[in-house]
Amino acid sequence: MALVRALVCCLLTAWHCRSGLGLPVAPAGGRNPPPAIGQFWHVTDLHLDPTYHITDDHTKVCASSKGANASNPGPFGDVLCDSPYQLILSAFDFIKNSGQEASFMIWTGDSPPHVPVPELSTDTVINVITNMTTTIQSLFPNLQVFPALGNHDYWPQDQLPVVTSKVYNAVANLWKPWLDEEAISTLRKGGFYSQKVTTNPNLRIISLNTNLYYGPNIMTLNKTDPANQFEWLESTLNNSQQNKEKVYIIAHVPVGYLPSSQNITAMREYYNEKLIDIFQKYSDVIAGQFYGHTHRDSIMVLSDKKGSPVNSLFVAPAVTPVKSVLEKQTNNPGIRLFQYDPRDYKLLDMLQYYLNLTEANLKGESIWKLEYILTQTYDIEDLQPESLYGLAKQFTILDSKQFIKYYNYFFVSYDSSVTCDKTCKAFQICAIMNLDNISYADCLKQLYIKHNY
C-alpha cells in the first residue's frame, strides 16, 4: 500500500515542482537535420520509485535502496535509488523541448522499481506502467510510441507467462492509441507485436517479449518456443521480406553476451542461439536492433555464418541511475536520438544525451546535455554493421583511445577515472563482435584469455 500511496502522491505533486528544465540542445553547427533525415527517440529502464523523497534518515529515502543509506539524495535522485518522478519528467520534458523533430519513439521497458517481491503486486505494476504511459501520451499526443515489455513490468518480476494475463491485457488497452488491432491481439496473447510506422509505411517495428527467454523466468523452463514467438517472428520477417519492408527489432533483454561478465548471455543460451539464427537468416530485412535492460551504453555487431557483419545492435543506457551497494559503478541517466535514411531506413547516426546527476542535484535543475554523437566521436561514416565492426577492430589496439572513450560512455560519463584492464577489455570487445557461443568462445581463447575455460 505504501508504494500505491506514494505513486499517487508523486503524480499529484511533480507537475507543480518541475524546476529548472533547462535544455541544451543540439551541438553547434546545427544538428537539427534537414527533412531528408528521419529521427526517432529511444528511452528505456525508467524504473519509477514512487516512494522517493528527501528525508534526514537516508535509509528511508526510497524503497529501492532496500534499507541502505542513500549516498547523496537530491531532487533528481540518488545512485542507490530508482528514479523519482521528477527525473523521469525532466527526461521527457527535454525530449519535448529539444527542438528535434522525430517520427516516433521506442520505449524498451522496465517501469516499476527494483524492490522485493512482497512490496509490489500485479495492480501496483499496472499502475506504474499506466502512469508512465499517460505521462508519455500527455506530453506527446501526436507521436507514435512503440513500447516493449521489460522483466520488471510484471509481478512477480521476471515471470512473464506464455499465455494471456492481467498485465498483458492492461498494456494492450493502454497502448491502443499507438497500435492497430492485430498488434493489440498478439500483445494480449504473448506480450509481443509488430506494427507499421504511420509516418514511414515501409518500416515495421517488431517488439519482442525477450523476457520469455530470460534466465530467472521459470514459466518458460524447458519450452522450445515459449508463446510460439519464434514461429511468429519468422513468419512476420518473411512477410516483411516479401512485401519489401524494413524492420527495426526492439526488445528489453538483449541478445548476445553481457559485456561486463565472462561467458554469460543476457538470456538463456538456447534461446540466444535460436534468435541469432533467425536474425542472420533475415539480416537483409532487419535494419537495426534496439534493447535496454543492462542500464549501460553498448553496441553489438551481428555477423553472418561466414563472419561478415550484417546487423547493428544498440543497447541503450537507463534513465534510472540505480546501483546496488556492492557495485562500484553506475550510470548517469541517459536518453538517445537516432537518425536514419527515410528511403531505406539505414541508420545514419545517434545522439546520446545525459543528465549529470551530481550536478543536477547540486544546482536543483536538470540540465540535459549532449554526451556524444556516435559518428563524430569515433570518426566513422554511419551506423552500418561494417562501420561498427571496423570501430570494434580499432578497440582491439593496445591502449586504444577509441576504447577508452567507449568505456567511459558505457557508464554514461559517470566516472571518467574508471579503467578497464586487459581482461575487462576482452569481455567488452568479444561481446561487441560475437553474439553466438562458438565465435564468442573463440574470441576469448584466441585473442585475450591465456587459460582454458
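Backbone N, Cα and C atoms are what each Cβ position is placed from, and that goes for glycine too.
Although substitutions are noted, the structure shown does not include any of them.
Annotation for His47 (Zn(2+) 1 binding site): spatial neighbours Ser64, Asp82, Ser83, Asp110, Ser111, Pro112, Pro113, His114, His152, Ala318, Val319, Thr320, Val322, criterion Cβ-Cβ under 8 Å with sequence separation of six or more. For the recorded site, His47 (Zn(2+) 1 binding site), the DSSP three-state label reads coil. Swiss-Prot lists Asp45, His47, Asp110, His295 with the feature Zn(2+) 1 binding site, giving experimental evidence as the kind of evidence.
The Zn(2+) 2 binding site annotation in Swiss-Prot covers Asp110, Asn151, His252, His293. Under DSSP, His252 (Zn(2+) 2 binding site) is assigned to coil, being neither helix nor strand in the three-state scheme.
Secondary structure at His152 (ATP binding site), taken from DSSP and collapsed to helix, strand or coil, is coil. A 10 Å cutoff on Cβ-Cβ distances gives His152 (ATP binding site) a total of 26 other Cβ atoms nearby, all chains included. Annotation comment: Swiss-Prot describes His114, Asn151, His152 as ATP binding site.
Under its mutagenesis annotations, Swiss-Prot gives His114 to Gln the following note: Decreased but not abolished ability to hydrolyze 2',3'-cGAMP.
Here Swiss-Prot describes Asn356 to Gln as a published mutagenesis experiment; the accompanying note says: Increased degradation by the proteasome and decreased phosphodiesterase activity. Listed in sequence order, the residues of the same chain lying 6 or more apart from Asn356 (mutagenesis position) and placing their CB within less than 8 Å of its CB are Asn332, Ile367, Lys369, Ser413.
Shown are the binding-site residues His252, His295; the one with the most C-beta atoms within 10 angstroms of its own C-beta is His252.
Packing around His293 (Zn(2+) 2 binding site) is summarised by its Cβ count: 26 other Cβ atoms lie within 10 angstroms of its Cβ, all protein chains included.
In sequence order, Gly109, Asp110, Gln157, Asp158, Leu160, Asn211, Tyr214, Pro216, Asn217, His252, Val253, His293 are the residues of the chain that are 6 or more apart from Asn151 (Zn(2+) 2 binding site) and have a CB within less than 8 Å of its CB. In this view, the densest Cβ surroundings among the binding-site residues Asp45, Asp110 belong to Asp110, judged by other Cβ atoms lying within 10 Å. DSSP assigns Asn356 (mutagenesis position) to coil in the three-state reduction, outside any helix or strand.
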